[in-house]
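Okay, so here's the structure we're looking at.
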Amino acid sequence: MEDFEKIEKIGEGTYGVVYKGRNRLTGQIVAMKKIRLESDDEGVPSTAIREISLLKELKHENIVCLEDVLMEENRIYLIFEFLSMDLKKYMDSLPVDKHMESELVRSYLYQITSAILFCHRRRVLHRDLKPQNLLIDKSGLIKVADFGLGRSFGIPVRIYTHEIVTLWYRAPEVLLGSPRYSCPVDIWSIGCIFAEMATRKPLFQGDSEIDQLFRMFRILKTPTEDIWPGVTSLPDYKNTFPCWSTNQLTNQLKNLDANGIDLIQKMLIYDPVHRISAKDILEHPYFNGFQSGLVRN
């Protein structure tokens, strides 16, 4: 640890405090994620070991790089490359009447999806995608951070706990208690983020799990066996759910062109089996004519 110094606290991560720091040897500015260990007996928590092992495997230009792992007494520090801005802060910093440039939205969506495709091909889910853990720099690069809740998945997909994704970006199969889920949970989250970039407003701002579901149902209509076979058998599905019968999504997306709307509709398909894949997102007509170079924000 003597090679690093803390400069200031910059936030609370999933497992502990995050500091801006400096490498004393190179002068490089870094992000230091401190994970407190409960006691000396327990050693490094399995959650941290999982995060470390994942991040060391995931080397990609759109994934935050883990530089080093350090132990100090009953603490572990994860040393990451430092980016000072995240997508939420960036959107919040724009004037109220200003929308993100459409080319920047396309560029960010392409980069985020490229990172997630890279993960999905390695059998890794992120499971906690949200604007707060998408870090950006001035050159137009966006990187996915905080794989704290990511986990390698095998085939068949294991039964997971379902407390994972921040409420507003949480997939319906998770909210309805599905014991098995896979890559489509990340696609749903990206669809919500895409809509938020295009409109400056979160699409489904629920304040409880049931409120979150009802907000989805109001906009996308209440799912039925016809559009989502098996939905009524999910543990938290109730026959008493209100029945909204029209899809209002297009009304929420006034700033998007027809290809953009079509892509979001495919990302927000209720049935995970039919939700678009990361690979197919990148090949969608929304990206026709798009040069995958960076767009300055």
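Glycine is no exception: its Cβ is also placed from the backbone N, Cα and C atoms.
Model, not experiment: these values are computed from the prediction.
Residues annotated as active site, proton acceptor in Swiss-Prot: ASP128. According to DSSP, ASP128 (active site, proton acceptor) is assigned to coil rather than to any helix or strand. The local packing around ASP128 (active site, proton acceptor), expressed as other Cβ atoms within 10 Å of its Cβ over all shown chains, amounts to 23.
Sequence-distant contacts of GLU12 (ATP binding site), defined as residues of its own chain at least six apart whose C-beta falls under 8 angstroms from its C-beta, comprise VAL18. In the three-state DSSP classification, GLU12 (ATP binding site) falls within a strand. For ILE10, GLY11, GLU12, GLY13, THR14, TYR15, GLY16, VAL17, VAL18, LYS33, the entry in Swiss-Prot reads ATP binding site, with the evidence type sequence analysis.
Per Swiss-Prot, domain 'Protein kinase' is recorded for 4-287, and the stated evidence type is sequence analysis.
The mutagenesis experiment GLY43 to Asp is recorded by Swiss-Prot, whose note states: In cdc2-E1-4; larval-pupal lethal with some adult escapers.
Under 8 Å, Cβ to Cβ, and six or more positions away along its own chain, ALA145 (mutagenesis position) finds VAL64, PHE80, LEU83, ASP86, ASN133, LEU134, LEU135. ALA145 (mutagenesis position) falls outside any helix or strand according to DSSP and counts as coil. Swiss-Prot documents ALA145 to Val as a published mutagenesis change and attaches the note In cdc2-216A; larval-pupal lethal.
GLY148 to Arg appears in Swiss-Prot as a published mutagenesis result, with the remark: In cdc2-D57; embryonic or larval-pupal lethal.
Quoted from Swiss-Prot for the published mutagenesis LEU176 to Gln: In cdc2-E10; larval-pupal lethal. Of all the Cβ atoms in the protein chains shown, 22 others lie within 10 Å of the Cβ of LEU176 (mutagenesis position).
Among the mutagenesis results in Swiss-Prot, GLU196 to Lys has the note: In cdc2-E1-24; larval-pupal lethal with some adult escapers. The residue drawn here is the original one. The DSSP secondary structure for GLU196 (mutagenesis position) is helix.
In Swiss-Prot, a mutagenesis experiment is listed as GLY206 to Asp, annotated with the note In cdc2-E1-23; larval-pupal lethal. Sequence-distant contacts of GLY206 (mutagenesis position), defined as residues of its own chain at least six apart whose C-beta falls under 8 angstroms from its C-beta, comprise LEU167, TRP168, GLN212, LEU213, PHE214, ARG215.
The number of other CB atoms found within 10 A of the CB of PRO242 (mutagenesis position), across every protein chain shown, is 8. One entry in Swiss-Prot concerns the mutagenesis experiment PRO242 to Ser. Its note says: In cdc2-E1-9; larval-pupal lethal.
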Nearest-integer angstrom distance between the alpha carbons (Cα) of GLY16 (ATP binding site) and PRO242 (mutagenesis position): 40
Nearest of the recorded positions (ILE10, ASP128, PRO242) to LEU176 (mutagenesis position), judged by Cα-Cα distance: PRO242
Local Cβ density at GLY16 (ATP binding site) - other Cβ atoms counted within 10 Å: 19
Nearest of the recorded positions (ASP128, GLU196, PRO242) to ILE10 (ATP binding site) - Cα to Cα: ASP128
Cβ-Cβ distance under 8 Å to GLU196 (mutagenesis position), same chain, at least six residues away: MET91, PRO131, PRO202, LEU203
Whole-number Å value for how far ASP128 (active site, proton acceptor) lies from PRO242 (mutagenesis position) (Cα to Cα): 28
